[in-house]
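Colleague: Structure below; questions to follow.
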Amino acid sequence: MSYESGDFDRVVRFDNRLLGSVSHAPHIDTGSTPTGAAGRPQLSLVPDSFDVAPEAEEDQWQERALCAQTDPEAFFPEKGGSTREAKRICQGCEVRDACLEYALAHDERFGIWGGLSERERRRLKRGII
């Protein structure tokens, strides 16, 4: 179902009481059909279709990441612990670039992301690497 911008400027009323505006609720159908008791419009809180959220599409790379099938402690070692195993796994991962891009965009401060430690990512952001 497509919506026009004017579709969400209506106010929802129930028994002549103001319930609020639907300006930010595209999933609420205030159409006149079907009607409920006493001919009042029936509200539906269920959308006609489900769209994949943009964030979900962007994060689908995580399902293909090799680290998803590995012990997370390798990627989040204790202070002073070795990061060698995690970096080795990252080298063969098909989503390494997407992982690093995500970590840089979301300012991930802990763990190995895209084959780089937090310190290495900071240096990369500053242009040192």
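Every residue, even glycine, has its Cβ placed from backbone N, Cα and C.
No substitution from the list is modelled in this structure, which keeps its original residues.
Pulled the feature table from Swiss-Prot, pasting it below:
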BINDING   CYS67, CYS90, CYS93, CYS99  [4Fe-4S] cluster binding site
DOMAIN    66-123  domain '4Fe-4S Wbl-type'
MUTAGEN   CYS67 to Ala  Not required to complement filamentous phenotype in depletion experiments
MUTAGEN   ASP71 to Ala  Required to complement filamentous phenotype in depletion experiments
MUTAGEN   CYS90 to Ala  Required to complement filamentous phenotype in depletion experiments
MUTAGEN   CYS93 to Ala  Required to complement filamentous phenotype in depletion experiments
MUTAGEN   LEU116 to Pro  Partial complementation of filamentous phenotype in depletion experiments
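Map the listed features onto the structure and describe their local environment.
Modeller: Counting every protein chain shown, 19 other Cβ atoms lie within 10 Å of the Cβ of CYS93 (mutagenesis position).
The average pLDDT computed over the domain '4Fe-4S Wbl-type' (66-123) stands at 94.
Remark: CYS67 (mutagenesis position) has ALA74, PHE75, ALA86, ILE89, CYS90, CYS93, CYS99, ILE112 as non-local neighbours, by Cβ distance under 8 Å and separation of at least 6 in sequence.
According to its DSSP assignment, ASP71 (mutagenesis position) is coil. There are 10 other Cβ atoms within 10 Å of the Cβ belonging to ASP71 (mutagenesis position).
Around CYS90 (mutagenesis position), taking its Cβ as the centre, 22 other Cβ atoms fall within 10 Å, counting all chains.
Secondary structure from DSSP puts LEU116 (mutagenesis position) in a beta strand.
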Colleague: For LEU116 (mutagenesis position) and ASP71 (mutagenesis position), what Cα-Cα distance in Å is obtained after rounding to a whole number?
Modeller: 17
